[in-house]
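First comes the structure, then the notes that go with it.
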Amino acid sequence: MPLSVGQGYFTSSISSEKFNAIKESARLPELSLWEKIKAYFFTTHHAEALECIFNLYHHQELNLTPVQVRGAYIKLRALASQGCKEQFIIESQEHADKLIIKDDNGENILSIEVECHPEAFGLAKEINKSHPKPKNISLGDITRLVFFGDSLSDSLGRMFEKTHHILPSYGQYFGGRFTNGFTWTEFLSSPHFLGKEMLNFAEGGSTSASYSCFNCIGDFVSNTDRQVASYTPSHQDLAIFLLGANDYMTLHKDNVIMVVEQQIDDIEKIISGGVNNVLVMGIPDLSLTPYGKHSDEKRKLKDESIAHNALLKTNVEELKEKYPQHKICYYETADAFKVIMEAASNIGYDTENPYTHHGYVHVPGAKDPQLDICPQYVFNDLVHPTQEVHHCFAIMLESFIAHHYSTE
């Protein structure tokens, strides 16, 4: 079969004949009786997939923008079964992209051209200008990027899987990620950036510190200790840590020392296990998120962000003295986000409000809006940035890593 949608045992196939019928039809196809029965008892996303295919074939008649067309293509890829995702190929050209879906034999079953909108991803273009790509990056024997983090770094949808595809399930979140596309971890490890294998333990909701069983949320979510316990250290890894925001924003903890010390203890564990390269990242200024700006705890969030980063940086300096043969660096995430926010403001992006106020959960029976992959907003929701901001962050971080970990 050309395309299978759904996951695990709950899959549904879309034949090449169905593709052709959708292409020739002026109306959105209806589900067959058997397809309706499967959709009723199992979540196959068959109807959503057919709608995406219809929108792709008929984007001109529907007056869809290039962003909406790309959104339909990305959503269809997210709905496709795991073994079919390699059938989706984007061929980039000078003024347009060709969006392709192939069958099992490598033949095109869908191929459309979409122009590159000059205003799309304007923020990423600005950051690219100020942070030109480093040339001839050589990271020595580093072959893997290993990530420990929370929803900012969760590229595998770990919280999505843990909550049985509930958090986040709203249409403005892509493939179980807490953003409207890809995360900075995926960009950074991709062939267009550092081109390294990615090993990602990050999970949405994760905290830096461990909390007692008397705290139900603390018991449910992951933390640095649990993530590190799942990891087998290697001297060929660059271990990257970005945690702490949920301790202050989600669990409303204020023991900065406990939050930082837990992270440092776990960093020492992997160093003892053989890791030679570590990058420790501070948290963004939590008071600058739409949630923080309108919260009664705005000042508290700002103070905690500053205190956390100052203490974390001091501890990293102590680690560098304790392990002089290792490459251990601290990255000021808050400064990077300030640069991105300023650039966004200068070109007219909304830096104050979230793109969506809906929340994380899809309401059964409701029709979610089309996924927008590049709105001119810094924040996709009240606390999480858009994928474009993730891309900008990866651009800046690539320059930092090239400068501090390169062997040339």
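Placed from the backbone N, Cα and C atoms, the Cβ positions cover glycine too.
What Swiss-Prot records for S151 is active site, nucleophile. Under the DSSP three-state reduction, S151 (mutagenesis position) is assigned to coil, being neither helix nor strand. Counting Cβ atoms from all protein chains shown, S151 (mutagenesis position) has 24 others lying within 10 Å of its own Cβ.
Among the features that Swiss-Prot reports, active site is placed at D381 (among others), with the record citing similarity to another entry. Classification of D381 (active site) by DSSP places it in coil, neither helical nor stranded.
Annotation source Swiss-Prot lists active site at H384 (among others), citing a curator's inference. Long-range C-beta contacts of H384 (mutagenesis position), restricted to its own chain and to partners at least six residues apart, with a cutoff below 8 Å, comprise S151, L152, F178, T179.
One entry in Swiss-Prot concerns the mutagenesis experiment S151 to A. Its note says: 5-fold decrease in deacylase activity. Does not affect translocation by T3SS and cellular localization.
Here Swiss-Prot describes S153 to A as a published mutagenesis experiment; the accompanying note says: No change in deacylase activity. Summarising the environment of S153 (mutagenesis position), the number of other Cβ atoms within 10 Å of its Cβ, over all protein chains shown, is 28.
Under the DSSP three-state reduction, D247 (mutagenesis position) is assigned to helix. Looking at Swiss-Prot, you'll find the mutagenesis D247 to N noted as follows: 5-fold decrease in deacylase activity. Does not affect translocation by T3SS and cellular localization.
Record note (Swiss-Prot), mutagenesis H384 to N: 5-fold decrease in deacylase activity. Does not affect translocation by T3SS and cellular localization. The unchanged residue is displayed.
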Site with most surrounding Cβ atoms, counting all protein chains shown within 10 Å, from the recorded positions D247, D381: D247
Whole-number Å value for how far D381 (active site) lies from S153 (mutagenesis position) (Cα to Cα): 16
D381 (active site) and D247 (mutagenesis position), distance between Cα atoms, whole Å: 19
